[in-house]
Amino acid sequence: MQIFVKTLTGKTITLEVEPSDTIENVKAKIQDKEGIPPDQQRLIFAGKQLEDGRTLSDYNIQKESTLHLVLRLRGGMQIFVKTLTGKTITLEVEPSDTIENVKAKIQDKEGIPPDQQRLIFAGKQLEDGRTLSDYNIQKESTLHLVLRLRGGMQIFVKTLTGKTITLEVEPSDTIENVKAKIQDKEGIPPDQQRLIFAGKQLEDGRTLSDYNIQKESTLHLVLRLRGGMQIFVKTLTGKTITLEVEPSDTIENVKAKIQDKEGIPPDQQRLIFAGKQLEDGRTLSDYNIQKESTLHLVLRLRGGMQIFVKTLTGKTITLEVEPSDTIENVKAKIQDKEGIPPDQQRLIFAGKQLEDGRTLSDYNIQKESTLHLVLRLRGGMQIFVKTLTGKTITLEVEPSDTIENVKAKIQDKEGIPPDQQRLIFAGKQLEDGRTLSDYNIQKESTLHLVLRLRGGMQIFVKTLTGKTITLEVEPSDTIENVKAKIQDKEGIPPDQQRLIFAGKQLEDGRTLSDYNIQKESTLHLVLRLRGGMQIFVKTLTGKTITLEVEPSDTIENVKAKIQDKEGIPPDQQRLIFAGKQLEDGRTLSDYNIQKESTLHLVLRLRGGMQIFVKTLTGKTITLEVEPSDTIENVKAKIQDKEGIPPDQQRLIFAGKQLEDGRTLSDYNIQKESTLHLVLRLRGGV
């Protein structure tokens with residue numbers, strides 16, 4: 001195909017190229033035509049400097065595209081790089097060098113990998129693809145080198161519309177940097193962004209670590225409406241104060257403005273709008289407070305009130321408090337009276353556990369209200385609840401919590417009424433009145449949440465003879481229950497029944513709703529053949545294991561038998577037959593595995609690893625892989641996720657195209673490495 005190269009003088013050169021030509025090849029063609037040495041050429045396309053080792057198709061350069069040629073200045077210049085230890089490094093550079101090039105030079109001198117380097121000039125973090133001249137970095141300028149804490153971290157930014165944005169950041173990033181990243185993702189100018197964390201508005205010049213923002217923290221993004229507005233604040237004496245505000249101001253900001261005008265400390269102010277007490281961390285727009293709205297200001301009484309605290313032993317304690325006291329303050333008063341450390345206290349009011357940072361008035365606790373005090377078994381713990389959609393919820397619980405309490409916490413988080421929740425642990429449905437410790441549920445255990453569909457339903461079971469049986473069931477029935485119903489109707493013992501739905505063999509401990517079996521679904525009943533057959537499993541050490549199996553056994557069943565014999569957990573086993581990796585849900589007969597066949601057992605390196613695949617559109621795909629996966633396997637996983645046939649995929653790592661038959665470990669591709677995916681153009685262009 002033909003492409004054009006435009007020089008700074010305005011001259012246009014025409015070149016004959018192919019999509020597979022490297023940038024290096026193109027520079028050689030320019031040298032042939034114009035006599036300019038490749039090392040003095042910089043080629044730019046779509047605003048990006050092109051790298052020698054990449055191809056035209058990598059950059060999606062098509063026929064009749066125009067590249068721009070910039071000449072490198074001869075001679076270059078010196079710049080200095082100062083590290084946090086105070087050491088200064090001198091580098092030979094050119095104005096046209098990219099920040100990436102500069103980091104490579106620092107790596108040559110100091111051995112610091114580029115991905116751990118952050119370069120700062122004039123208070124700004126420098127981006128890899130930009131050049132020194134883009135930032136007006138001149139000879140003898142000094143850059144500052146900050147090391148990235150390994151790998152950075154992810155934080156979330158939640159907008160008022162409920163959308164959540166994920167950002168890659170570092171503790172040392174300033175709020176200004178974070179706003180710039182949000183602008184890159186969402187297009188919102190930084191001057192219209194207000195970021196809130198823990199009820200505080202974040203200041204541009206401070207860093208995430210200044211605010212103790214850690215990995216997976218959630219910031220709230222509020223948009224500044226241009227212009228602001230006036231609101232009125234009416235006191236109990238009848239006086240009205242006028243304030244200049246913005247919809248994005250927090251209640252805390254408003255109280256500060258009232259203090260400026262009237263001298264009333266914020267902690268003595270309670271603001272009421274539409275009958276509701278306003279919380280410090282929320283904004284005016286959260287409460288739909290618009291221009292010329294009127295808030296009511298009530299002063300907190302200094303005198304306070306009495307409340308009662310009832311313990312599980314039946315003892316009642318009387319406390320002197322104020323509506324503005326936090327739950328933390330109340331716990332401290334209980335400690336003074338009873339000697340119970342606050343971290344062992346849980347306070348309950350109106351069936352809700354009270355949070356330390358909230359006040360009594362937040363919970364509408366009034367004089368002579370009674371709180372209930374429950375003691376924490378030291379420390380509490382976290383457990384996980386996995387839903388059928390695959391979502392995992394984290395709960396703070398204690399061994400003494402009842403299943404009922406746990407369902408209430410799930411309702412708080414997810415809005416699912418307790419009477420629609422069924423919790424399963426170790427294959428057992430959990431009963432409301434029992435505690436977590438009754439079921440030996442320990443920290444970081446995972447419960448499974450199944451939703452009860454209201455009422456029962458009919459399903460059909462079809463036998464191999466063609467007979468159809470009708471059963472009355474509920475979505476919450478286990479497969480074991482269903483087999484018992486079949487035994488009642490047909491006299492077939494459960495251990496001779498195999499039930500199949502949507503091509504999958506159903507497991508006894510799972511429920512119909514686990515498999516999305518709905519009313520009038522049809523299951524297939526297959527009788528287990530008595531007798532079975534033997535197969536062999538060969539390990540990488542050369543050891544051969546003999547197993548008694550049936551053609552109808554699933555690969556999952558086979559892995560369980562291997563675990564029984566050899567102690568290898570199923571999630572570390574990969575079984576290979578006829579060169580194919582076998583999938584858990586399929587049966588031996590699906591793969592035509594017959595008596596005395598030999599399977600090969602490969603151990604997964606514990607847990608596998610994640611890698612990233614970046615496309616030319618900038619999209620990043622995350623894959624679960626193992627070092628022993630071949631490039632062919634990886635392409636198949638990409639096809640599963642993205643629908644791109646393997647024969648149209650080219651994978652690049654460290655500038656090298658990866659070959660199908662080699663493994664990830666052959667190329668030293670480790671966890672969280674990034675591969676680049678280039679699509680093969682069919683034919684020429």
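Every residue number used here counts from 1 along the chain in the order it is shown.
Cβ atoms here come from the backbone N, Cα and C positions, even for glycine.
Per Swiss-Prot, mutagenesis Thr7 to Asp is noted as: Impairs ubiquitination by CRL2(KLHDC3) E3 ligase complex; when associated with D-9. Sequence-distant neighbours of Thr7 (mutagenesis position) (same chain, 6+ residues apart, CB-CB distance under 8 A): Ile13, Leu69.
In the three-state DSSP scheme, Thr9 (mutagenesis position) falls into the coil class. Counted within 10 Å of its Cβ, the other Cβ atoms near Thr9 (mutagenesis position) come to 7, all protein chains included. Quoted from Swiss-Prot, the note attached to the mutagenesis of Thr9 to Asp states: Impairs ubiquitination by CRL2(KLHDC3) E3 ligase complex; when associated with D-7.
Take the CB of Arg42 (mutagenesis position) and look out to 10 A: across all protein chains shown you find 18 other CB atoms. Arg42 to Glu appears in Swiss-Prot as a mutagenesis experiment; the accompanying note says: Impairs ubiquitination by CRL2(KLHDC3) E3 ligase complex; when associated with D-44. Impairs ubiquitination by CRL2(KLHDC3) E3 ligase complex; when associated with A-72.
One entry in Swiss-Prot concerns the mutagenesis experiment Ser65 to Glu. Its note says: Phosphomimetic mutant that binds and activates PRKN. Reduced to three states, the DSSP call for Ser65 (mutagenesis position) is coil.
Note on Ser65 (mutagenesis position): other Cβ atoms within 10 Å of its Cβ, all shown chains, come to 18. According to Swiss-Prot, the mutagenesis experiment Ser65 to Asp carries the following note: Phosphomimetic mutant that binds and activates PRKN.
Mutagenesis annotation in Swiss-Prot: Ser65 to Ala, described as Prevents phosphorylation in case of mitophagy. Decreased localization of PRKN to mitochondria; the structure shown retains the original residue.
The Cβ of His68 (mutagenesis position) has 17 other Cβ atoms within 10 Å, all protein chains considered. As a published mutagenesis entry, His68 to Ala appears in Swiss-Prot alongside the note: Decreases affinity for UBE2R2 in ECS(FEM1C)-UBE2R2 complex. Impairs ubiquitination by CRL2(KLHDC3) E3 ligase complex; when associated with D-44. Impairs ubiquitination by CRL2(KLHDC3) E3 ligase complex; when associated with A-72.
Looking at Swiss-Prot, the entry for mutagenesis of Arg72 to Lys says: No effect on ADP-ribosylation, when associated with K-74.
Record note (Swiss-Prot), mutagenesis Arg72 to Gly: No effect on ADP-ribosylation. The unchanged residue is displayed.
Record note (Swiss-Prot) on the mutagenesis of Gly76 to Asp: Impairs ubiquitination by CRL2(KLHDC3) and CRL2(KLHDC10) E3 ligase complex. The Cβ neighbour count for Gly76 (mutagenesis position), using a 10 Å radius over every protein chain in view, is 15.
Within the model, the domain 'Ubiquitin-like 3' (153-228) carries an average pLDDT of 82. Taken from Swiss-Prot, the feature domain 'Ubiquitin-like 3' covers 153-228.
The domain 'Ubiquitin-like 5' annotation in Swiss-Prot covers 305-380.
The domain 'Ubiquitin-like 7' feature in Swiss-Prot is assigned to 457-532; the stated evidence is sequence analysis. According to DSSP, the secondary structure content of the domain 'Ubiquitin-like 7' (457-532) in residues is 18 helix, 28 strand, 30 coil.
Swiss-Prot lists 533-608 with the feature domain 'Ubiquitin-like 8', giving sequence analysis as the kind of evidence. The helix, strand and coil residue counts that DSSP assigns across the domain 'Ubiquitin-like 8' (533-608) are 18 helix, 28 strand, 30 coil.
Nearest Cα neighbour of Gly76 (mutagenesis position) among the listed mutagenesis positions (Thr9, Arg42, Ser65, His68): Arg42. Of all the mutagenesis positions listed here (Thr9, Ser65, His68), His68 has the Cα closest to the Cα of Arg42 (mutagenesis position).
DSSP assigns Gly76 (mutagenesis position) to coil in the three-state reduction, placing it in neither a helix nor a strand. With DSSP classes pooled into helix, strand and coil, the tally for the domain 'Ubiquitin-like 5' (305-380) is 18 helix, 28 strand, 30 coil.
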